[in-house]
Every structure is written in structure tokens, then in C-alpha cells.
Amino acid sequence: MSEMTPREIVSELDKHIIGQDNAKRSVAIALRNRWRRMQLNEELRHEVTPKNILMIGPTGVGKTEIARRLAKLANAPFIKVEATKFTEVGYVGKEVDSIIRDLTDAAVKMVRVQAIEKNRYRAEELAEERILDVLIPPAKNNWGQTEQQQEPSAARQAFRKKLREGQLDDKEIEIDLAAAPMGVEIMAPPGMEEMTSQLQSMFQNLGGQKQKARKLKIKDAMKLLIEEEAAKLVNPEELKQDAIDAVEQHGIVFIDEIDKICKRGESSGPDVSREGVQRDLLPLVEGCTVSTKHGMVKTDHILFIASGAFQIAKPSDLIPELQGRLPIRVELQALTTSDFERILTEPNASITVQYKALMATEGVNIEFTDSGIKRIAEAAWQVNESTENIGARRLHTVLERLMEEISYDASDLSGQNITIDADYVSKHLDALVADEDLSRFIL
């Protein structure tokens, strides 16, 4: 689990997301509180429940990007889901319980990777011995059994040295590796994913663990053998228990587009993909026990972060019980022209940096001037104001249109320097931006 302070988390988010300081502070505090809770004594720790967050803001201002970056920083089981994909229990579609099952699967995968990494040094030693056994087979007694030698032979030590120095990397050997499990694809209706995964596991285990001889270069064989030996050193039962503990104590669920499951206006009959989903989310957020293929998972201390644009619906349109379980409200601000300028230049992998790198592969050197950046930002903001406001996503549309000609002719422009300034941007975009009908369809 991440031990970063709130200030460090915000600083890391600042490298990728412009503005939205309130949202960054809220998620940073929530993440740090996970660590603080684990420092408490057992009795008090059980009483401290997470303060779930509701992020409200127009589309394209950074709600989903905060979730993506948070997943990398958290070093904890994390899953992002779309609220619109679920239906009420009893109807065709995914049930909300599958959120916890998917989160547990992600945790098992994460814990397995950590366990394999922890055992990598020992696995490398075992893989090395298996390759040496192929290169220099150990001596056998009269009954065909391998004799245990007190000291490795001089030849074995010489080959070990060559192996470690990479002198034997390109030599081909034939080695026995675990055969891939039998692949069985089972198609089932939505909502029955749990049953299909159990059937697949059953079929895969039918054949047992078989060995298959393969001819490989030593450097390729070494990678496969390390993975195989590391997997043998991992205890599956311990791994499952560690994964369940990680989900229960540190798990984070990000629910996007929650405004799309708000009930709109007066309607009769069951609303299975809106209010029904909200009712099903209640026990998860409040705390319940969900059955997964790895074991029972309690959701009492899982942190839920919900987000939505709320352009048509309002947060008060959520059912009152769910509103009460999302106590921290954070409003994200609409982006201005100066925000667009910063988005184009400040993030570590801004879209201007990406375009420059892509064109550099063809030998074309692109240079964006300050005046060019300013004009691109103004054009994006202008189109957002005159048509539909889609936030920072408009920059991708505008820049793609601006770079279209260069991207098409890049292979013929090798070795050239192209400067994108205000005049260049105006020449290529002004006519489109000014014509509202054209910008509505093209930008």
C-alpha cells in the first residue's frame, strides 16, 4: 500500500492533471487515511470506515484521469467501472456484485505479481540449475538415479560463469516446460460470468500439469523457467487470503458516470438500469459480504469514489440513502483558455510532446511556439463555447485537425523543421472555427 503523504500524492497528480486542486486534495486525503487507519489498534481500526467521495463536474475536466492516475499511485487493489453497465438483480445484465468479484480478481493478480517478484532471486537460481542440467547432465549411478554431488564439477562451474556473462544466450537447447493449460472458451448470457469462470477453471485442471519438450535459445528459456519456478514457490491458498485481505482493507472502487443512473422525471414501471442499480449499490457501499470464487469478501472498508457530469440530472436526484453514503462532495471547475494552454505544455506526456515524438520517428522536427499554443487553446475554447462543451477532449480534436497535413506528408518531409505558430494555426483552423456549422461536424 502507498505510504505517500497527501502533499506528495497531489504533487504526483500535478504532473498529469492541470487544475482541479480540490479534487486532488480530497482523493489524496482519502488515500492517506487508508494508511492512517492501518496504524491504529485492531479494535479502533474496525470502527473507522472510509469517507466515500462524489466528484461533480462537466465532461472533459479530469474526473476519469484522476482515477487512472490514482490507480497507479495507490499500490492497492483498484477497479474503475461504468455505472451504466449494470442492471438490477434478476434482470439480464451485469449485477453490481461483479464489481467486487472483478476487484478481487485484480487483487489476486497484483498479489501474485508481488509474490513472484519476491521469489525472483531464488527462481533465477533454480532456473539456472535446470539449464545447467541440460548442458551438463548430472552423473547417474548403476540404477539410473541422479547422484548427489558434494561439490559442483569444474565444467559445471565454467558453464555457470559463461551463462551469467551471457556468452551462451544464443545457444539452442531442448528443455521440458509446463504445457499451457487446456483452453476452453465458454459463451454464456450476461450476468453468468462467475459460472463460466468456474467451469473454465475446472476444465483447465482436468489435464493436470503436463510437461512439454521445447527447443529454445537459452536467453528465452531462462525467462520462461524463471516464471515457472517462481510460480512453484508461491502458495495459492496464502495468495488468495492475502488478496482478500488487500481488497477488504485497501480496496478502492471508482464508479464513473453515476449521474446516468439517476431517475429523470416521473416514470411508471420498474427502472432496472437506474434506480434499481442505485438500490443494489447501497449494501456494497454500506458494507456487506460478497461471494467470489476466491472466498467471501467484506466490503465494509472498501473506499468508493463516484463521479458524474450531472449536466441533466443533479446529485439530489440520487436516492437519499446513496447520497448519505457519499458524504464528501467535490466540484470540479470548467476549464478556461489558460487551463488549455497549460494542458498543452505542462504535463509530462502532453499531447504536443506526443505529436513531436511521433513526427520525430519520420525525421520531422516539430516546434510549437507560445503564440501557436495560445491560438490552439483559444480555438478549442471557442468551439466548446459555440457547440458542445467537451472540455479538454476538444484539444485532441483540434490538434488532430491541425496536424493532419503534416502527418499525411511526414514521410516526404524528413529532415525538415516545421514551426507551428499563431499564423500557422490561424491559416489551418480559423475558417473551421468561424463557421459554426462546419465546426459542429468537423471539430
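Here the Cβ of each residue, glycine as well, is placed from N, Cα and C on the backbone.
Among the features that Swiss-Prot reports, ATP binding site is placed at Ile18, Gly60, Val61, Gly62, Lys63, Thr64, Glu65, Asp256, Glu321, Arg393. Among the mutagenesis experiments that Swiss-Prot reports, Lys80 to Thr is described with the note: Some effect on protease activity. In Swiss-Prot, a mutagenesis experiment is listed as Gly93 to Ala, annotated with the note Almost no protease or ATP hydrolysis activity. Annotation of the mutagenesis experiment Glu95 to Trp in Swiss-Prot: Partial loss of protease activity. Among the mutagenesis entries in Swiss-Prot is Ile312 to Trp, noted as: No effect. What Swiss-Prot says about the mutagenesis result for Glu321 to Gln is this: Complete loss of activity.
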Closest of the mutagenesis positions to Val61 (ATP binding site), Cα to Cα, picking from Gly93, Glu95, Ile312?
Ile312
Using all protein chains in view, find how many other C-beta atoms are within 10 Å of the C-beta of Val61 (ATP binding site).
26
Roughly how many angstrom lie between the C-alpha atoms of Ile18 (ATP binding site) and Lys80 (mutagenesis position)?
21
Near Glu95 (mutagenesis position), how many other Cβ atoms are within 10 Å of its Cβ?
19
Please report the Cα separation of Glu321 (mutagenesis position) and Glu95 (mutagenesis position) in Å, rounded to an integer.
19
What is the total of other Cβ atoms whose distance to the Cβ of Ile312 (mutagenesis position) is within 10 Å?
10
Run through Gly93, Glu95, Ile312 for me and report the mutagenesis positions whose CA is within 10 Å of the CA of Glu65 (ATP binding site), in sequence order.
none
With H, G and I counted as helix, E and B as strand and the rest as coil, say where DSSP puts Ile18 (ATP binding site).
coil
